[in-house]
Amino acid sequence: MDIDPYKEFGATVELLSFLPSDFFPSVRDLLDTASALYREALESPEHCSPHHTALRQAILCWGELMTLATWVGNNLEDPASRDLVVNYVNTNVGLKIRQLLWFHISCLTFGRETVLEYLVSFGVWIRTPPAYRPPNAPILSTLPETTVVRRRDRGRSPRRRTPSPRRRRSPSPRRRRSQSRESQC
């Protein structure tokens, strides 16, 4: 059975696979982050969100996997076999857990739409030949800001609020102001 754990969240395993394996922090760092930011919600008997539920499940799976790894470490006599199991867990299962934890923590922190937009942006960036792409990859925490800049105000700062001098405003607000001043006098 081929189950995609990201499907109900609008993402796919393939979308996350564009991010290199060294992109994801260690499981320990991700667990510490989840605990620091969401401990109360994760330990609560109440349902908070599907991301909290998925995060709980990933944390529980990692705990069970560590229990199994400890058992294997204590019961496998052959050091070569033990190393094979440990390497497999760290390389394959560890990466999947790191991806899951990162995805759900990021969705809770930045919002699902921002994370999905980031994954698509990074996927486009990484598949673009180096000669034709910007030197730096998109950054998740600044994505909404840079997306607005690229789409609407190419070359301008994102905070610019004053209209350009060529644009003229409708005369009606000025008339209203002048009429109200006259009535106050």
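Every residue, even glycine, has its Cβ placed from backbone N, Cα and C.
According to Swiss-Prot, the mutagenesis experiment Cys48 to Ala carries the following note: No effect on dimer or capsid formation. Long-range Cβ neighbours of Cys48 (mutagenesis position) (same chain, at least 6 residues apart, Cβ-Cβ under 8 Å): Ala41.
Counting only same-chain residues six or more apart in sequence, the Cβ atoms lying under 8 angstroms from the Cβ of Cys107 (mutagenesis position) belong to Phe9, His51, Val115. A mutagenesis experiment is reported in Swiss-Prot for this position, Cys107 to Ala, and the note states: No effect on dimer or capsid formation.
Record note (Swiss-Prot) on the mutagenesis of Ser157 to Ala: Increases nuclear localization.
Ser164 to Ala appears in Swiss-Prot as a published mutagenesis result, with the remark: Increases nuclear localization.
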